[in-house]
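The following features are taken from Swiss-Prot:
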MUTAGEN   Tyr215 to Ala  Reduced interaction with AP3M1
Amino acid sequence: MLETLRERLLSVQQDFTSGLKTLSDKSREAKVKSKPRTVPFLPKYSAGLELLSRYEDTWAALHRRAKDCASAGELVDSEVVMLSAHWEKKKTSLVELQEQLQQLPALIADLESMTANLTHLEASFEEVENNLLHLEDLCGQCELERCKHMQSQQLENYKKNKRKELETFKAELDAEHAQKVLEMEHTQQMKLKERQKFFEEAFQQDMEQYLSTGYLQIAERREPIGSMSSMEVNVDMLEQMDLMDISDQEALDVFLNSGGEENTVLSPALGPESSTCQNEITLQVPNPSELRAKPPSSSSTCTDSATRDISEGGESPVVQSDEEEVQVDTALATSHTDREATPDGGEDSDS
């Protein structure tokens, strides 16, 4: 449409220029034709003047119109140039739009592929997230196992330390117990020796009196012979023993021999600790009422019962009167009992 309008404007301009050229050529021809006029024909100046003025006016009008047409053509040309530039831009835009529209199927295919890739990436991200959660759980388990291993090592070290402390404590208790046992045995041996000495002296005096007179007759009470320290022995109980009815010397010899044989039998069983007590004569001191009621033969029975007690106990013979009180070291016995029960309890606590 614009091209046809432009062609028309160009054709009008060409026609206008060709018309001007034809007019100028005609005026020149008229001038050339007017020259060969001869003198006989006289010009009519008034008619020519009118004609010339009319031509001049016409040419002036034509020239003015030509200028107006030229200015209008220039304006139209500028407008046409502007419109052509504008429509060229529109054309390029339309061409680009057409090209973009032609690229729409490829763009849609790319979008579909991108959507599929995004779906695949979403699945991959979910898998990675699950793997990260699993890795976090594994890290937590590893940390827990490491803490458990450290705690177990600390527990083992604590057990080892406690076992060492227990062994040290047991060794100390054993040493203390052995020391106390030795002290108690020494004290007991001293008491036994002192008591044995006292009874030997009393028995020797009574035996000498019996061998010399044949009977025992105590006229007055005698003071205890020897120092008994912590042991309280009532010697008057021995003085109240009445042996006057023993008239048979053979029975006395049998009694003495039986006592010596029993002592020799007991000495190997008692071991080295009782070697000092082999010559000890054990007597059971009866009450005064029992002495009056029982015959003199009860002394042998007392000796046999004491001998059986010694053999059953398996320890050094201890002679006690009815009124004597021997207190056992309860602290030592308690510590010994705790020591025997401690290893089992310590092992239970360690486990």
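Backbone N, Cα and C define each Cβ position, glycine as well.
Original residues throughout; no substitutions modelled.
In the three-state DSSP scheme, Tyr215 (mutagenesis position) falls into the coil class. Around the Cβ of Tyr215 (mutagenesis position), the number of neighbouring Cβ atoms within 10 Å comes to 13.
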